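Report on the following structure.
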Amino acid sequence: MIWKRKITLEALNAMGEGNMVGFLDIRFEHIGDDTLEATMPVDSRTKQPFGLLHGGASVVLAESIGSVAGYLCTEGEQKVVGLEINANHVRSAREGRVRGVCKPLHLGSRHQVWQIEIFDEKGRLCCSSRLTTAIL
């Protein structure tokens, strides 16, 4: 297990209240040994004008999961901030909930690199994202 902080799904979801995570109804669903998963609806809050999941919403989901995963790998008063994120949008989604799955690529003492893949309800890859964070 890579997590240094002990936390429940309920506590993770409570952290999103009153901010963008809560507004977009991003829900943390699973904490694995080295994965963190969350879902987000494809609805009026997250669609672009042509009825498809907005690429920016996918990036919000990816950075939200990756940043929380990064925080869970720190100790004490350490904080995590995003340095760089990229995303390749490979399939659109029109409805339902998308699922983001976050895994570490590198866990260093000063930087982390996370791979976040976002899937539609049929398990098809919609977006592949990589987030680099700094530990402060």
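Positions of Cβ are set from backbone N, Cα and C atoms, glycine also.
Model, not experiment: these values are computed from the prediction.
Under the heading of mutagenesis, Swiss-Prot lists GLN48 to Ala and annotates it as follows: Almost loss of activity with benzoyl-CoA as substrate. The Cβ of GLN48 (mutagenesis position) has 12 neighbouring Cβ atoms from other residues within 10 Å, across all protein chains displayed.
GLN48 to Asn appears in Swiss-Prot as a published mutagenesis result, with the remark: 51-fold decrease in catalytic efficiency toward benzoyl-CoA.
One mutagenesis experiment named in Swiss-Prot is HIS54 to Phe, and its note says Almost loss of activity with benzoyl-CoA as substrate. According to DSSP, HIS54 (mutagenesis position) sits in a coil region rather than a helix or strand. The C-beta environment of HIS54 (mutagenesis position), restricted to residues of the same chain at least 6 apart in sequence and closer than 8 Å, consists of THR46, LYS47, GLN48.
Annotation of the mutagenesis experiment HIS54 to Ala in Swiss-Prot: 514-fold decrease in catalytic efficiency toward benzoyl-CoA.
In Swiss-Prot, a mutagenesis experiment is listed as GLU63 to Ala or Gln, annotated with the note Loss of activity with benzoyl-CoA as substrate. Under the DSSP three-state reduction, GLU63 (mutagenesis position) is assigned to helix.
Remark: GLU63 (mutagenesis position) has GLY82, ILE85, SER129, LEU131 as non-local neighbours, by Cβ distance under 8 Å and separation of at least 6 in sequence. For the mutagenesis of GLU63 to Asp, Swiss-Prot gives this note: Almost loss of activity with benzoyl-CoA as substrate. The structure shown keeps the original residue.
The active site, nucleophile or proton acceptor annotation in Swiss-Prot covers GLU63 and rests on sequence analysis.
There are 21 other Cβ atoms within 10 Å of the Cβ belonging to SER67 (mutagenesis position). As a published mutagenesis entry, SER67 to Ala appears in Swiss-Prot alongside the note: Almost no change in catalytic efficiency toward benzoyl-CoA.
Listed in Swiss-Prot is the mutagenesis experiment VAL68 to Met, annotated as follows: 10-fold decrease in catalytic efficiency toward lauroyl-CoA. Does not affect catalytic efficiency toward 1,4-dihydroxy-2-naphthoyl-CoA and benzoyl-CoA. Under a cutoff of 8 A between CB atoms, and with a sequence separation of 6+ in the same chain, the neighbours of VAL68 (mutagenesis position) are LEU12, MET15, PHE28, LEU36.
According to Swiss-Prot, the mutagenesis experiment TYR71 to Ala carries the following note: Does not affect activity. Around TYR71 (mutagenesis position), the same-chain residues at least 6 positions away in sequence with a Cβ under 8 Å from its Cβ are ARG5, LYS79, VAL80.
Under the heading substrate binding site, Swiss-Prot lists GLY82, HIS89, VAL90, ARG91, SER92, HIS106, LEU107, GLY108, SER109, ARG110, HIS111. In the three-state DSSP scheme, HIS89 (mutagenesis position) is classed as strand.
Experimental mutagenesis at this site is recorded by Swiss-Prot as HIS89 to Ala, annotated: 156-fold decrease in catalytic efficiency toward benzoyl-CoA. Applying an 8 A CB threshold to same-chain residues 6+ apart, the list for HIS89 (mutagenesis position) reads GLY55, SER58, CYS126, CYS127.
What Swiss-Prot notes for the published mutagenesis of ARG91 to Ala is this: 9-fold decrease in catalytic efficiency toward benzoyl-CoA. Taking a C-beta cut-off of under 8 angstroms and a sequence separation of 6 or more, ARG91 (mutagenesis position) has the following same-chain neighbours: ASP120, ARG124, LEU125, CYS126, CYS127.
Among the sequence features in Swiss-Prot, the mutagenesis site HIS106 to Ala is noted as follows: Almost no change in catalytic efficiency toward benzoyl-CoA. Cβ environment of HIS106 (mutagenesis position): GLN112, VAL113 lie under 8 Å away, each six or more residues apart in the same chain. According to its DSSP assignment, HIS106 (mutagenesis position) is in a strand.
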Rounded to the nearest Å - Cα separation of VAL90 (substrate binding site) and SER67 (mutagenesis position): 23
All-chain count of other Cβ atoms within 10 Å of LEU107 (substrate binding site): 15
Substrate binding residues GLY82, HIS89, VAL90, ARG91, SER92, HIS106, LEU107, GLY108, SER109, ARG110, HIS111: largest Cα-Cα distance, in Å and rounded to whole number: 36
